[in-house]
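To keep things clear, I will list the structure first and then write my remarks on it.
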Amino acid sequence: MIYMLDTNIIIYLMKNRPKIIAERVSQLLPNDRLVMSFITYAELIKGAFGSQNYEQSIRAIELLTERVNVLYPNEQICLHYGKWANTLKKQGRPIGNNDLWIACHALSLNAVLITHNVKEFQRITDLQWQDWTK
């Protein structure tokens with residue numbers, strides 16, 4: 001199984017709280033993969049640039065990417081994005097642009113999106129998601 005970690009879950013994991021996130025990671029099977037979207041990676045880098053300790057933040061991100069692979073765009077992401085951006089707009093229920101890209105990246109891989117931002121992501125009915133904070 002591929003598990004794509006949303007930005008909030010990555011931050012929880014880096015801070016080791018809530019501890020249940022690390023516990024869930026430790027319970028994964030050997031063939032399970034932890035990944036993050038390039039969008040999540042960009043959000044982390046943006047946060048590092050805005051932090052008071054840039055070098056420490058960048059080092060923490062580098063260590064994280066040794067365990068969680070960063071995945072980059074493909075054509076399928078764009079197809080899902082086009083579909084869901086229009087579907088949600090027509091429903092009058094759009095979500096944040098970065099969240100939409102992350103969701104579409106997970107859809108393109110048939111991955112389970114791990115997030116605490118359930119309110120936004122549950123609008124995308126094709127998306128598999130789990131909240132590991134519960």
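Placement of Cβ uses the backbone N, Cα and C atoms for every residue, glycine included.
The noted changes are left out; the structure has the residues it started with.
Marked as domain 'PINc' by Swiss-Prot on the basis of sequence analysis: 3-132.
Around ASP6 (mutagenesis position), the C-beta neighbours below 8 angstroms that are at least 6 residues distant in the chain are THR40, ASP99, ILE102, LEU113, ILE114, THR115, HIS116, ASN117, PHE121. Among the mutagenesis results in Swiss-Prot, ASP6 to Ala has the note: Decreased protein stability. The residue drawn here is the original one.
ASP99 (Mg(2+) binding site) falls within a helix when secondary structure is assigned with DSSP. Residues or ranges marked as Mg(2+) binding site by Swiss-Prot: ASP6, ASP99.
In Swiss-Prot, the entry for mutagenesis THR7 to Pro states: Loss of toxicity. The structure shown retains the original residue. Annotation note: THR7 (mutagenesis position) sits in a helical segment as assigned by DSSP. Annotation for THR7 (mutagenesis position): spatial neighbours THR40, GLU43, LEU44, ASN98, ILE102, criterion Cβ-Cβ under 8 Å with sequence separation of six or more.
Listed in Swiss-Prot as a mutagenesis experiment, SER37 to Gly or Asn is described as follows: Loss of toxicity. Look at SER37 (mutagenesis position): DSSP puts it in a strand.
Cβ contacts within 10 Å of GLU43 (mutagenesis position), excluding its own Cβ and spanning all protein chains shown: 19. According to its DSSP assignment, GLU43 (mutagenesis position) is helical. Among the mutagenesis entries in Swiss-Prot is GLU43 to Ala, noted as: Loss of toxicity.
Counting only same-chain residues six or more apart in sequence, the Cβ atoms lying under 8 angstroms from the Cβ of VAL70 (mutagenesis position) belong to VAL35, MET36, SER37, PHE38, THR40, TYR41. One mutagenesis experiment named in Swiss-Prot is VAL70 to Ala, and its note says Partial loss of toxicity.
For TRP84 to Arg, Swiss-Prot lists a mutagenesis experiment annotated as follows: Partial loss of toxicity, still neutralized by VapB1. Long-range Cβ contacts of TRP84 (mutagenesis position) within its own chain (separation 6+, distance under 8 Å): LEU100, ALA103, CYS104, LEU107, ILE124. Secondary structure at TRP84 (mutagenesis position), taken from DSSP and collapsed to helix, strand or coil, is helix.
According to Swiss-Prot, the mutagenesis experiment ALA103 to Thr or Val carries the following note: Partial loss of toxicity, still neutralized by VapB1.
Among the mutagenesis entries in Swiss-Prot is GLU120 to Gly, noted as: Partial loss of toxicity, still neutralized by VapB1. For GLU120 (mutagenesis position), the same-chain residues that are 6 or more apart in sequence and have a Cβ closer than 8 Å to its Cβ are ILE95, GLY96, ASP99.
Comparing Cβ neighbour counts within 10 Å across the recorded positions SER37, ASP99, ALA103, the minimum falls on ASP99.
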